[in-house]
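> Got a structure for you, written out below as structure tokens; questions coming shortly.
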Amino acid sequence: MASVSPLAKFKLVFLGDQSVGKTSIITRFMYDKFDTTYQPTIGIDFLSKTMYLEDRTVRLQLWDTAGQERFRSLIPSYIRDSSVAIVVYDVSNRQTFLNTSKWIEDVHRERGQSNVIIVLVGNKTDLVEKRQVSISEGEDKGKEYGVMFIETSAKENFNIKALFRKIAAALPGVDSYSLATKSDDMVDVNLKTTSNSSQGEQQGGAGGGGGCSC
């Protein structure tokens, strides 16, 4: 009988201040939904996704952390054994951007600077009129810390798939990032770029939006 290869597991921890949209990014990716009713994460939430790549199957473990100060003491233990750290800020709130330095430094302190993939994510690009952080500032900070950078809008579904393509391409041993999810595993996810989805993502960031966006 042929041996069964073990399922590769990668732990992704989402970090950032309260209300920057960490949960909304995960919800958009997992269920292709956006919840307009904001409910802050209490402590740590966990979701898991099995994905097929062209050469193997992997399981992504998504850990959603609370941004409130009173939960900060819980976070280092979740960073410690993570494969990927996604540090999220709100492009319409400059202080959340400034605070990403602390989050990135927390990751470096717990994991070192070479043993973890870090992605800096500027979320809520749909709030065009309220933007306080430019794309170039995000790019510069990414270069400063030697981390990947991308902007997203969970509300408009802008660059959400691109974010996870970026992550998938950087995972150890992953040469291809055409992904699909088991039909019985929550929701079907296909991260292969198509002309329609690319156009949708390109247009998503241009749409203005008022009110709360995560």
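Every residue gets a Cβ built from N, Cα and C, even glycine.
Every residue here is the original one, so none of the noted swaps is modelled.
Pasting the relevant annotations from Swiss-Prot:
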BINDING   16-23, 64-68, 123-126, 153-154  GTP binding site
MUTAGEN   Thr23 to Asn  No effect on targeting to Golgi
MUTAGEN   Gln68 to Leu  No effect on targeting to Golgi
MUTAGEN   Asn123 to Ile  Loss of targeting to Golgi
> Using a 10 Å radius around each Cβ and counting other Cβ atoms from all shown chains, which of the mutagenesis positions Thr23, Asn123 yields the largest count?
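The most densely surrounded of these mutagenesis positions is Asn123.
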> Other than its own, how many Cβ atoms are within 10 Å of the Cβ belonging to Ala154 (GTP binding site)?
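If we count other Cβ atoms within 10 Å of Ala154 (GTP binding site), we arrive at 27.
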> Rounded to the nearest Å, what's the C-alpha distance separating Lys22 (GTP binding site) and Asn123 (mutagenesis position)? Just drop the number here, would you?
9
> By a simple count, how many Cβ atoms lie within 10 Å of the Cβ of Lys22 (GTP binding site), its own Cβ left out?
29
> Test of understanding: give the count of other CB atoms lying within 10 angstroms of the CB of Ser19 (GTP binding site).
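A count of 18.
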